[in-house]
Amino acid sequence: MAEAAAAAAAAAAAGETSASSGSAAERDPDQDRAGRRLRVLSGHLLGRPQEALSTNECKARRAASAATAAPTATPAAPESGIIPKKRQELMKWNGWGYNDSKFFLNKKGQLELTGKRYPLSGVALPTFKDWIQNTFGINLDHKTTSKASLNPSDTPPSIVNEDFLHELKKTNISYSQEADDRVFRAHGHCLHEIFLLREGMFERIPDIVLWPTCHDDVVKIVNLACKYNLCIIPIGGGTSVSYGLMCPADETRTIISLDTSQMNRILWVDENNLTAHVEAGITGQELERQLKESGYCTGHEPDSLEFSTVGGWISTRASGMKKNIYGNIEDLVVHMKVVTPRGVIEKSCQGPRMSTGPDIHHFIMGSEGTLGVITEATIKIRPTPEYQKYGSVAFPNFEQGVACLREIAKQRCAPASIRLMDNQQFQFGHALKPQVSSIFTSFLDGLKKFYITKFKGFDPNQLSVATLLFEGDREKVLQHEKQVYDIAAKFGGLAAGEDNGQRGYLLTYVIAYMRDLGLEYYIIGESFETSAPWDRVVDLCRNVKERIRRECKEKGVQFPPLSTCRVTQTYDAGACIYFYFAFNYRGISDPLAVFEQTEAAAREEILANGGSLSHHHGVGKLRKQWLKESISDVGFGMLKSVKDYVDPTNIFGNRNLL
């Protein structure tokens with residue numbers, strides 16, 4: 001009975017796919033929703049129906065997506081998190097995020113964010129202008145120039161093996177050799193990459209972009225690449241900040257950009273085991289949106305949630321801001337399917353834990369596209385929390401704030417998210433405060449400032465602020481909140497209000513747009529991260545920030561750089577630290593060289609002070625010069641041996657890590 005019902009559900013879901021084989025604009029959203037519910041139902045009844053369901057839908061998708069040198073695609077609707085084939089119709093080709101979202105200074109000199117996607121969109125931020133002028137010494141009348149559009153004649157030509165192309169056409173896997181599609185997938189979002197897009201061009205870009213729609217498509221692509229000795233560079237959301245997507249300049253083989261964005265479905269949800277089986281190209285925001293319809297979430301929320309994908313999370317060992325409740329990606333993944341040149345890697349069962357030698361999953365997690373393509377994954381889900389509350393705490397200084405976070409970690413009572421900003425980062429956040437709506441609100445803000453700085457004696461140039469996010473059962477959240485604030489009080493912390501905490505988290509998804517604004521005014525900057533033991537956190541933060549200031553001064557940067565940090569994740573034995581640095585490069589002949597030398601010096605300082613090479617950004621090509629010393633010669637040799645066995649002819653040749 002259950003098998004028959006599940007078979008009917010699977011058949012209906014497959015039929016829905018066939019019926020919706022037209023463009024995205026022709027699809028009925030109610031029909032799509034019904035199809036997802038049928039997949040959920042089939043998951044309940046059979047537990048693991050994905051094999052038959054995936055094959056049926058894969059065939060339907062391939063039939064609907066005939067191979068073409070210039071595939072057309074309808075941009076995703078604003079409420080959808082699906083990345084379209086033609087990414088440039090929805091997203092910036094030479095900057096961060098959506099085309100309709102951009103920071104600018106209006107006629108009154110107030111900062112605004114265009115579009116309607118974010119809570120800050122259309123909101124006037126009146127104090128930012130003074131902050132950016134005072135911090136960087138810039139003249140707002142001096143603006144840089146950049147290329148307004150991509151000129152195909154400026155891009156390297158596409159060189160594709162003709163025999164491969166002939167066989168590819170038989171598979172009906174969609175592809176493109178157009179310059180804009182190839183350039184869009186030739187980079188991530190490191191400062192160097194964006195700078196090149198604005199003012200130059202990459203020496204090497206993919207020769208062809210392929211859009212598989214299911215696991216079987218990926219198997220065919222990898223087999224063809226092995227047959228013709230081609231290079232594959234997988235891409236998910238394209239949010240890499242480690243040069244992970246940059247094509248090796250001396251690669252002479254045809255380079256395939258294998259774009260997983262059309263592998264974006266939840267294949268089933270199992271409410272008994274609280275797991276969901278998903279395709280690896282689904283973005284974080286789309287995954288959360290669909291799960292929310294059924295009352296669930298993963299809780300995995302990296303800052304790149306809008307665009308990064310499940311496959312990208314796994315391949316870089318990602319971390320989310322609410323890991324204190326839900327865990328990092330290594331805690332969430334139950335099962336995965338990976339296509340390699342040697343074949344498919346997949347465990348035979350989905351048990352919660354196994355003692356079967358070294359965990360095969362951990363060979364894939366953090367492999368950064370060097371071993372194969374992650375096509376599907378089973379991940380843990382949780383019921384959507386019933387209650388969420390923000391908060392903030394002001395400390396007299398950064399050191400006392402760190403001591404408080406250490407005690408919270410020791411007592412294992414950290415909220416879903418806790419972030420501690422140093423003073424400069426607090427000042428930056430304060431510069432992004434919206435215009436007050438009334439005299440009364442302004443008066444209250446003045447009272448709060450007076451109370452903290454005059455009555456309690458906090459120095460405005462020393463104080464540090466922690467933002468908090470609690471979620472779960474309402475009664476437990478309120479108890480948890482009291483426990484955290486009681487600990488904070490022992491370290492001189494003062495409750496600074498729910499609004500300040502919420503505003504801090506509202507900036508999470510728009511802060512990346514700020515770099516594009518800076519580039520317009522001769523400001524280049526970047527963020528980078530590390531993790532360190534608790535007893536090294538304060539010294540590491542101080543020494544790295546000072547090293548950045550010293551390096552910039554020695555290299556001729558005329559105005560002191562912005563050099564700031566925050567503690568953004570806490571653990572029993574240490575913390576993750578995020579650094580931001582930026583400087584005014586006007587008058588410097590080679591700003592990229594100065595930037596890269598300063599960033600490298602900061603990384604050297606991190607390692608010298610007991611920090612890790614990376615907490616969650618990964619290694620890529622940007623940091624691989626330090627990998628061997630980080631994991632030892634023997635450890636490095638082990639990684640290389642795995643690579644040599646799984647991919648002996650270097651089909652996955654992005655040259656990350658090794």
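Glycine too: its Cβ is placed from the backbone N, Cα and C atoms.
Features of the protein shown, as given by Swiss-Prot:
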DOMAIN    202-384  domain 'FAD-binding PCMH-type'
BINDING   234-240, 303-309, 316-319, 368-374  FAD binding site
MUTAGEN   Arg419 to Lys  Strongly reduced activity
MUTAGEN   Arg419 to His  Loss of activity
MUTAGEN   Leu469 to Pro  Impaired FAD binding and protein stability. Loss of activity
BINDING   Arg515  substrate binding site
MUTAGEN   Cys576 to Ala  No effect on activity
MUTAGEN   Tyr578 to Phe  Loss of activity
ACT_SITE  Tyr578  active site, proton donor/acceptor
### Intrachain C-beta neighbours of Cys576 (mutagenesis position), sequence separation six or more, cut-off 8 angstroms
Ser319, Glu529, Thr530, Ser531, Val567, Thr568, Gln569, Thr570, His615, His616
### Task
Give the helix, strand or coil assignment DSSP yields for Arg515 (substrate binding site).
helix
### Task
Express the predicted model's confidence over the domain 'FAD-binding PCMH-type' (202-384) as a mean pLDDT, rounded to an integer.
98
### Task
Find, among the recorded positions listed as Ala318, Ile374, Leu469, the one whose Cβ has the highest number of other Cβ atoms within 10 Å in the structure shown.
Ile374
### Query
Near Gly238 (FAD binding site), how many other Cβ atoms are within 10 Å of its Cβ?
24
### Message
Could you check which of the recorded positions Arg419, Leu469, Arg515, Tyr578 is the closest Cα neighbour of Ile374 (FAD binding site)?
### Response
Tyr578
### Summary
By Cα geometry, the one of the recorded positions (Ser308, Ala318, Thr370, Leu469) nearest Arg515 (substrate binding site) is Ser308
### Query
Just going by other Cβ atoms within 10 Å, which of the recorded positions Ser304, Tyr578 has the emptiest spot?
Tyr578
### Task
May I ask which of the mutagenesis positions Arg419, Leu469, Tyr578 is closest to Gly238 (FAD binding site) if we compare their C-alpha atoms?
Tyr578
### Query
Could you give the Cα-Cα distance between Arg419 (mutagenesis position) and Thr370 (FAD binding site), in whole Å?
33
### Query
At the level of the C-alpha atoms, what whole-angstrom distance separates Thr370 (FAD binding site) and Leu469 (mutagenesis position)?
36
### Query
Can you tell me how far the Cα of Ser308 (FAD binding site) sits from the Cα of Tyr578 (mutagenesis position), in Å?
19
